[in-house]
Amino acid sequence: MLAVGRMEDEEGPEYGKPDFVLLDQLTMEDFMKNLELRFEKGRIYTYIGEVLVSVNPYQELPLYGPEAIAKYQGRELYERPPHLYAVANAAYKAMKRRSRDTCIVISGESGAGKTEASKHIMQYIAAVTNPSQRAEVERVKNVLLKSTCVLEAFGNARTNRNHNSSRFGKYMDINFDFKGDPVGGHIHSYLLEKSRVLKQHVGERNFHAFYQLLRGSEDQELQGLHLERNPAVYNFTRQGAGLNMGVHNALDSDEKSHQGVMEAMRIIGFSPDEVESIHRILAAILHLGNIEFVETEENGPQKGGLEVADEALVGYVAKLTATPRDLVLRTLLARTVASGGREVIEKSHTVAEASYARDACAKAMYQRLFEWVVNKINSIMEPRNRDPRCDGKDTVIGVLDIYGFEVFPVNSFEQFCINYCNEKLQQLFIQLILKQEQEEYEREGIAWQTIEYFNNATIVELVEQPHRGILAVLDEACSTAGPITDRIFLQTLDTHHRHHPHYSSRQLCPTDKTMEFGRDFQIKHYAGDVTYSVEGFIDKNRDSLFQDFKRLLYNSVDPTLRAMWPDGQQDITEVTKRPLTAGTLFKNSMVALVENLASKEPFYVRCIKPNEDKVAGRLDEAHCRHQVEYLGLLENVRVRRAGFASRQPYPRFLLRYKMTCEYTWPNHLLGSDRDAVSALLEQHGLQGDVAFGHSKLFIRSPRTLVTLEQSRARLIPIIVLLLQKAWRGTLARWHCRRLRAIYTIMRWFRRHKVRAHLIELQRRFQAARQPPLYGRDLVWPTPPAVLQPFQDTCRVLFSRWRARQLVKNIPPSDMIQIKAKVAAMGALQGLRQDWGCQRAWARDYLSSDTDNPTASHLFAEQLKALREKDGFGSVLFSSHVRKVNRFRKSRDRALLLTDRYLYKLEPGRQYRVMRAVPLEAVTGLSVTSGRDQLVVLHAQGYDDLVVCLHRSQPPLDNRIGELVGMLAAHCQGEGRTLEVRVSDCIPLSQRGARRLISVEPRPEQPEPDFQSSRSTFTLLWPSH
């Protein structure tokens, strides 16, 4: 049994050798003993240098998770026991250190654990990146991790060799920014085994997605899809109805997996409508598989009459694909053909033809669905808003998880392509690890003992050779008009490859009874002999589907389904180019994949399947030995023991490590780069672990590189500070010079603008001294910002100068009136219609014989007495008024305003003083906006005085402005503000009571008078 233990930092000798390179004797027996010992001790990982050998334990081991990731993060390969995390970390560090694309190639036969290995690699990369928790990077990481779950549902199935076998090839590129955080990705898929949709071997299942839909969906959803929960009801899922996804984990039920896939699709970014469309397409495929065709009795087989046994299924398919039912039925029973004259002919199917078309449609629908899912994930993972000029060049880590070598009881076209793919990858491994390495040693003049290995190039050539290769012969058979059968194709292969050492058939080897005449051929692959049945080769290679189905599904109302069939928009009469065959497309994709991998720095994970029964803790020595042999692991160990861990051109080596040696920093003065490298290594004491080639340095041990990297890492912060200091100083000097230039330009430009502005001012104000306007209508030019305060001051000075020019000829006796009018204009602010500006102001109207002919002498006597008593200096204003008191009674009174007091006088009693209010107590007055003479005087500590100026000559003369102006001018002279309010409804206060007063014009009113109500006063004003 497999010993399950926790991963320790170091491994003792009881666990065997952690690296096969360290074996004392390099034989197959020693290799297998070490592999078996480590497997029994729970050590499923072993190195061959930097290549990781992984044995599938078929059980969960406590080797993974955040704690294990922390132990491997930032470490070198030899510092921790062998692990997938170590390989992922090495690929990630190589990418960051050298800014070079890397790839991790995971290979091995079906069931060896490749898919699980790729998951752990993705988990490690996601865990060690994005320490700053950038939202966009987190989004990309979530999509990368969750995409595996979705692709497994649609691309994996249970086989007899593997409970979760990838039935497609997957290569994922992960894009990283200059900080090493993932910013995007792209998934390439290869050769989905779509024939599995129709039929599976005994003990196998269809793709997981079908069973997850049936067993994991809610009853209401299944009812809407016209589905039953039992997979045995449907032809396409009946074979695997009694099987589960896997046996290792009880949680791996279809129901729980369906929930996980739905959550993953939500996180990735599939909309609810898109998920619903996916379920409808899966349901339509299941219903399509249950459609049976029968010949109609009335027509008979000779007339080709055909009908569907259960037309309800046609309705289900039509509803789920959002297409017309009649069109679905017609497409299933017949096909349309365009003749040479562009005439469209409808040709009815036979039962066999209709069944073939139905199956082709089901396979194509699932393939298009799978491709759409992959493209959807790619569109979401695509790097967004990446500009190499700003963000730097992106680097890439590629992860290849592709189907392993397969040998089934009956091997068809799919197994042929899968095994060809594995031959190509093995050829790449041979080229990079064995062949190119030995050739480089010879080219560089390094002493080397040649190691023999099997080169599978001849097998690859057998498959892909132009004109004569198996794929070329198959394409020729597909393109030839006439009754070309699989048997004729086999005969052609026998003719072309009769003498090929890796090809055989029953015709060429009649004694080999493992093959049937006219059906089988055999290829001696690097992994073993595989017999292929040619039945279905031509049909699967053509991969044909009637155009009627493409047009039908393209015209679907469902936008998701419609997007999967862009080729359906072609008209039936349109002549199209023959599409490339499935084999050619796969070959081209493999060539492109190998070229892509060859352009990157590779890291290898070689997966081994311990036994055929998928039993935990059991290692079948013979089965594992066979895998070790065909994977070339022993040869890999030999090359590694005799070879070097790293090689670098001298200039590149110096560029990276020259700062660690005083003779090479910053630039060496030695004869050549090779001499400089030698001096650098001698200073570190590492010259014994290297070999000098013609143009490259070869380093034997990874520890040498680690030593140099550690020295470099210690010096980098010092160099960075030095560079930062120099660069910041340069930037500061550049900035200072730029500022000086800016200020010089600003200074001269400012002078220019000031000079131009002053010249313009001088030009405009040349005629400002000419009377009578003195420049009143001149427009001031807009000044530069720097001159705005200066111009504001100039405008004030100009206004004062102009005012001086206007008033200097006015007699001194009129200046009091002028100042009062100016004060009135400012106080009223244009809110009153007429305020007597155009007439002369007499001010003291009670002393005037014109206004007060009968009592002017009496007022003069009273005025003299008041002047002697109160000591005021001048009379500001006097007039007869009509006043209203708090008792709502109106009386004739006189108003006298002096420079010290405001007097209310009684004209009927020789102008006796009724009230005297100190002028400093007067805080404001209120007037209306009309021509009436109402005024309310407000004084602090006194009732408001409500009066109407009247008994003037001429009658109703407008004297409100005169009162306002004289009082406002006097207050200005004393340095205080008089509040003047203009309102048609004036509030007032008398003995604490609040009232309102307004004006009502009346034509019949002979003289102004007051009318009162409970809380209001109204001035009745003659309007004639």
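Heads up, the Cβ atoms here are built off N, Cα and C, so glycines get one too.
Noted in Swiss-Prot for the protein shown:
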- 15-713: domain 'Myosin motor' (DOMAIN)
- Gly108, Glu109, Ser110, Gly111, Ala112, Gly113, Lys114, Thr115: ATP binding site (BINDING)
- Gly111 to Arg: Does not affect localization to the plasma membrane (MUTAGEN)
- Arg167 to Cys: Does not affect localization to the plasma membrane (MUTAGEN)
- 716-745: domain 'IQ' (DOMAIN)
- 830-1023: domain 'TH1' (DOMAIN)
- Lys883 to Ala: Abolishes localization to phagocytic cups; when associated with A-893 (MUTAGEN)
- Arg893 to Ala: Abolishes localization to phagocytic cups; when associated with A-883 (MUTAGEN)
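Recorded features from Swiss-Prot, shown on the structure.
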{"residue": "Gly108", "record": "ATP binding site", "Cβ within 10 Å": "23"}
{"residue": "Glu109", "record": "ATP binding site", "Cβ within 10 Å": "25"}
{"residue": "Ser110", "record": "ATP binding site", "Cβ within 10 Å": "22"}
{"residue": "Gly111", "record": "mutagenesis position", "Cβ within 10 Å": "24"}
{"residue": "Ala112", "record": "ATP binding site", "Cβ within 10 Å": "25"}
{"residue": "Gly113", "record": "ATP binding site", "Cβ within 10 Å": "24"}
{"residue": "Thr115", "record": "ATP binding site", "Cβ within 10 Å": "22"}
{"residue": "Arg167", "record": "mutagenesis position", "Cβ within 10 Å": "24"}
{"residue": "Lys883", "record": "mutagenesis position", "Cβ within 10 Å": "18"}
{"residue": "Arg893", "record": "mutagenesis position", "Cβ within 10 Å": "21"}
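Looking only at Cα atoms, Gly108 (ATP binding site) sits nearest to Arg167 among the mutagenesis positions Arg167, Lys883, Arg893. The domain 'IQ' (716-745): residue composition by secondary structure is 30 helix, 0 strand, 0 coil, according to DSSP. Contacts of Lys114 (ATP binding site) defined by a Cβ separation under 8 A and a same-chain sequence distance of 6+ are given as Ile106, Ser107, Gly108, Ser166, Asp401, Ile402, Gly404, Val605, Cys607, in order along the sequence. Mean pLDDT for the domain 'TH1' (830-1023) in this predicted model: 90. For Ser110 (ATP binding site), the nearest of the mutagenesis positions Arg167, Lys883, Arg893 in terms of C-alpha separation is Arg167.
Proximity to Arg893 (mutagenesis position), defined by a C-alpha to C-alpha distance within 10 angstroms, is shown by none of the recorded positions Ala112, Gly113, Arg167. Under the DSSP three-state reduction, Thr115 (ATP binding site) is assigned to helix. Rounded to a whole number, the C-alpha distance linking Thr115 (ATP binding site) with Arg167 (mutagenesis position) is 11 angstrom.
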